[in-house]
Structures are given as C-alpha cells and as structure tokens.
Amino acid sequence: MAQAQIDEQRRLQDLYVQLKKEINDGEGVAWLFQQKTYTDKDNKPTKATPPLRTTSSDLRLAFDSIEENLTASNEHLTNNEINFCKLTLGKTLLLIDKHVKSHRWDSNKVNLIWQIEKGKTQQFHIHCCLGYFDKNEDPKDVQKSLGWFMKRLNKDLAVIYSNHHCDIQDIKDPEDRAKNLKVWIEDGPTKPYKYFNKQTKQDYNKPVHLRDYTFIYLFNKDKINTDSMDGYFAAGNGGIVDNLTNKERKTLRKMYLDEQSSDIMDANIDWEDGQDAPKVTDQTDSATTKTGTSLIWKSCATKVTSKKEVANPVQQPSKKLYSAQSTLDALFNVGCFTPEDMIIKQSDKYLELSLEPNGPQKINTLLHMNQVKTSTMITAFDCIIKFNEEEDDKPLLATIKDMGLNEQYLKKVLCTILTKQGGKRGCIWFYGPGGTGKTLLASLICKATVNYGMVTTSNPNFPWTDCGNRNIIWAEECGNFGNWVEDFKAITGGGDVKVDTKNKQPQSIKGCVIVTSNTNITKVTVGCVETNAHAEPLKQRMIKIRCMKTINPKTKITPGMLKRWLNTWDRQPIQLSHEMPELYLGKCRW
C-alpha cells in the first residue's frame with residue numbers, strides 16, 4: 001500500500017512538471033464566449049446557435065474534432081451548447097492557425113487553454129486564455145498582436161450571428177444590416193477581459209498570468225455530472241489538460257498553491273482591481289421580461305424591447321483570496337472554531353499564519369467567519385455527525401440506562417431539538433442533584449457539536465458574550481436568570497436573536513440551548529422579589545429531563561459514541577412537552 005502511494009505521488013509530480021512545461025509562466029490574454037439572447041423569426045427570445053455552414057475543410061475538421069471530444073467528455077451538454085462550442089472554439093482554432101502563419105510564429109510556443117462551464121446562475125459560457133512565449137519576440141508586441149487577434153475573432157463571430165439574425169428577421173436593407181452588425185460587434189458572444197485606465201479613461205485588454213489562471217481559477221471547478229450542477233463540462237489545451245480527472249486537477253492545483261505558499265497570503269496581486277469586464281448579461285426565456293441586450297433587440301425594429309440588465313462582472317480572485325478561502329474550507333471541514341481548535345487540528349496552518357504580518361488578526365477573522373458559516377448552514381445535529389468519528393456506543397448506552405433514562409426516547413427528544421425542529425421548544429434542561437450525570441451528558445453534547453458557547457453567569461451584565469454564532473449554548477449550573485430572563489426566553493423560543501456582548505457588536509444567537517441545574521430555574525428572582533410570572537413561558541420553551549439516579553461510570557464516554565448513537569435516529573421529529581414520562585425507565589415518582 002505504501003509503495004502504491006509513493007508511485008502515485010511520483011506520477012502526480014511528473015504530471016505536474018510536464019503540465020508546467022505545457023503552460024508557460026507568463027502573461028497572455030483571456031476572454032469569455034457567452035450565449036447571447038436575440039429574437040427569432042416569431043420575435044421570441046432565443047439563444048440558438050447559427051447553423052454551422054462552411055466550405056472550409058479545415059473548419060469542418062475542427063467542428064468534427066470538437067464534437068467528438070465534447071461527446072466523449074460529458075453527456076450533460078445539449079445539442080445547442082455543443083453547436084455553440086463547435087462554432088466558437090472552431091473559429092478560434094482556425095483563426096489562431098492563420099495568425100501564427102501570418103506572423104511566422106512557432107506554433108509549439110502558442111498556449112491556448114479553454115474550459116466549458118456553467119455558472120451558479122446556470123449561464124453557459126466558455127473560458128479561453130491565449131499566450132505566445134518566444135524569447136526572440138518583444139512581449140509588448142506579442143500582447144498587441146493578441147489584442148488584434150481578439151478583435152478579429154470577435155468580428156468574425158459577430159458577422160455570423162448578425163447575418164443569421166438579419167436573415168430570420170428578414171432585414172434586407174444594407175444600412176439596417178450594418179447597424180445590426182455594429183451592435184453584435186459591440187456586444188456579441190466574445191467578451192475580452194478588460195481594465196479601465198484612469199488616466200486615459202479607456203478600456204484595455206487585461207494581461208492574464210496563464211499558470212495562475214489555469215491552476216488557481218480553472219482547476220478549482222468541479223466536473224458537472226448532473227444537469228442542475230455548476231462547474232465545468234470539459235477543458236483542454238491540446239495536451240495534458242484534455243485528459244485530467246477532477247481529482248488530478250484538484251491535486252495539481254494544491255501542488256501549485258503549496259509551491260507558492262511563501263508569499264501567497266501577501267502577494268501584491270489583485271485581479272479585481274479595475275476588472276470591469278466581461279459582464280454577464282442576465283438573460284431569461286420570456287419575451288415580456290428584461291432579456292438580452294437592448295441594442296440588439298432595438299436594431300431589429302421588433303415589437304419586443306428590453307433594458308440591458310447586467311449582472312456582476314466576471315472577476316478573477318487573487319492568490320490571497322484563494323489561499324484564505326482554502327483555509328476557511330479546511331476549518332469548516334475539520335471543525336475549527338477557536339484558536340485552540342486550530343492549534344490541535346490545523347497546527348501547520350496556524351503556525352504559518354501566526355508568523356505573518358497581522359497573523360493573529362487573520363486567524364481570528366477566519367475563525368469568526370467559520371463560526372458564522374457553520375451556525376448558519378448546518379444544525380448542531382449535523383455538526384455532531386460531521387466533526388466526529390464513530391465509536392462503539394455501548395458504554396454510553398449503559399450510562400444512560402444507569403441514569404434511569406429510556407435511550408430510544410431520549411435520542412428522539414435530543415435530535416428533535418438539535419435539528420431545531422422542536423418549534424418554540426428550543427432548550428434541554430437537565431435537572432437533578434449532583435453526581436447524576438446531567439453535566440456529563442451536557443458536556444458530551446457540546447463537545448461533540450464543537451461549535452458551542454458558554455453562558456457566563458459570572459458577568460450578569462453580559463452573559464451572552466461567548467454565545468454569538470454558535471450551534472449550541474450551554475448554561476452550566478444555571479441558578480437565577482434574574483435580569484436576563486427576557487433574553488433567555490427570546491433565545492430559547494426558536495428564533496434568531498441579537499443580544500449585546502462585551503466589547504463586541506451585538507451578535508446573532510442561533511443555536512439551541514442546554515441548561516444544567518439542581519434548582520428550579522422557572523422561579524425567577526428580580527431584585528429581591530421571587531416571581532412565578534415567567535414559569536409558564538419558560539416551561540413552553542424547555543423540555544425537562546430529570547436526572548435523579550447517582551451514577552459512577554467506569555468507562556469514558558466520547559463524542560464518537562454520541563455520533564454512533566444519534567446517527568441511528570430515524571430523522572422523524574416528535575411532539576415535545578415540558579414533562580415527558582416516556583423518557584424514564586420504570587414508573588415516575590414525580
């Protein structure tokens with residue numbers, strides 16, 4: 001097994017070295033191909049690709065090769081999407097070939113990388129980046145030449161779309177056809193990456209580092225294997241990229257990031273700066289809503305008009321952002337919410353960040369983001385299942401039996417509240433004298449959840465300081481609620497509540513609550529007056545679990561045991577009440 005792992009590591013290292021030879025460490029240009037919405041012969045919006053008609057044997061060969069490649073790579077592409085890829089990529093390959101020959105370039109020094117994707121908004125598009133790397137050529141001249149190439153490519157595709165558009169709209173007047181072509185040239189399927197120069201007040205082609213763009217941006221996408229998924233369908237560079245698996249892409253991306261980890265967090269690279277293009281058109285399938293580009297629609301003099309609605313610009317995240325996002329994902333996956341958690345579970349990353357400028361601040365920011373993300377996206381039950389490894393639960397079941405509790409019913413009660421399906425009842429109250437296991441169970445649940453906070457009753461002015469953005473809150477040996485009984489009722493009522501915290505902004509409390517107490521907490525003393533006015537509202541928000549039998553567990557119980565036990569729950573919540581006799585073994589005496 002060890003030898004197989006070594007062989008696999010060597011293979012990936014060789015693959016990484018070979019891929020770096022194919023993708024040069026230099027700058028080129030990048031653009032998107034996007035399907036544009038226009039009107040068909042019935043004045044209805046369409047994204048249909050113009051018919052692929054050509055007398056060029058080279059272009060026909062490119063069409064066939066692209067279709068064969070895409071059909072073999074992914075079965076979730078529609079015929080129209082395949083035709084769009086054939087048209088755009090086929091014209092690109094043919095035009096590159098002509099450009100290389102006319103400029104007498106060495107074709108082996110041309111880098112073209114493309115990737116067909118569907119974004120989170122389900123918009124179909126193709127990423128392309130192109131570079132030419134020859135020591136005998138002036139890089140500035142090469143960039144200008146590549147800029148001219150993109151203009152030519154944009155115009156060629158605009159001509160195809162415009163002619164098709166005019167034909168189906170029966171636009172025959174030369175002047176109207178010229179106007180239509182102008183619109184397609186200005187806002188057609190080709191979208192170069194641009195930046196705005198504040199001095200000249202003009203847009204220029206944005207230089208893109210090919211390796212960074214490929215390894216960091218393109219390789220971060222997952223391959224699409226369902227129709228509703230976002231990610232990439234296929235990718236290629238006429239070499240290794242064509243045949244990489246999703247797992248290999250992720251591994252190579254990590255190797256590239258690790259190679260540059262020395263300056264990855266503070267690199268002076270910001271791809272967002274001035275990145276104002278390409279812009280994605282928010283297109284729908286209804287002729288009565290905002291659709292496509294107004295210039296294209298109006299140029300055809302159709303009855304359908306619309307405003308240009310633009311979504312957010314396509315942005316290329318920086319290395320700094322990618323590294324931070326990678327760290328945040330790792331914290332989420334292993335469950336790190338405090339510096340202590342990170343020291344134990346992600347010690348290398350903690351040490352690396354702590355030695356950087358503003359390192360402690362970065363660490364605290366990432367940990368806070370993970371607290372917010374986890375408490376918002378998943379429940380305490382999900383945390384227990386996600387962050388722990390299963391262990392034999394027999395010692396836990398024996399302890400629960402010794403406490404006089406029915407483990408099957410207790411499991412249903414706990415899971416109903418931990419999944420926040422208990423309605424207004426969002427608090428578990430373990431009640432009983434010392435030595436009965438109430439703190440043992442509460443501590444086990446909180447430690448298994450990992451993202452938990454403690455109610456600091458020692459500071460009555462700010463008891464919730466540690467409770468913001470936690471999946472579960474623990475009030476240990478809770479006595480009198482006093483002046484914060486109203487906050488407690490709001491928090492245990494099942495809603496998200498914001499409360500004041502010491503030295504911080506008001507924080508959102510989203511988690512369920514566990515209380516351990518050997519006194520009757522429904523009797524509240526405010527000042528010198530004890531009152532039962534809050535008793536009924538508190539009972540409506542809590543389920544009381546009486547722990548009356550003294551126990552002496554001889555085996556340590558762990559979060560892994562709790563996961564094994566709770567994971568056998570049938571995922572069906574039950575109706576809860578304040579007192580539930582079904583929780584206890586034998587006849588209740590209270």
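Note: Cβ is positioned from N, Cα and C throughout, glycine not excepted.
As recorded in Swiss-Prot:
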type	residues	note
ACT_SITE	Tyr217	active site, for nuclease activity
BINDING	Glu117, His125, His127	divalent metal cation binding site
DOMAIN	33-263	domain 'PV NS1-Nuc'
DOMAIN	405-560	domain 'SF3 helicase'
MUTAGEN	Asp227 to Glu	More than 99% loss of viral replication efficiency
MUTAGEN	Asp227 to Glu	Complete loss of viral replication competency, when associated with E-285
MUTAGEN	Asp285 to Glu	Complete loss of viral replication efficiency, when associated with E-227
MUTAGEN	Asp285 to Glu	More than 99% loss of viral replication efficiency
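In the predicted model, residues of the domain 'SF3 helicase' (405-560) average a pLDDT of 85. Under DSSP, Asp227 (mutagenesis position) is assigned to coil, being neither helix nor strand in the three-state scheme.
Neighbour counts were taken at the CB atom with a 10 A radius for the binding-site residues His125, His127; the maximum falls on His127. Using a 10 Å radius centred on the Cβ of the residue listed as 'active site, for nuclease activity' and all shown protein chains, the other Cβ atoms total 20.
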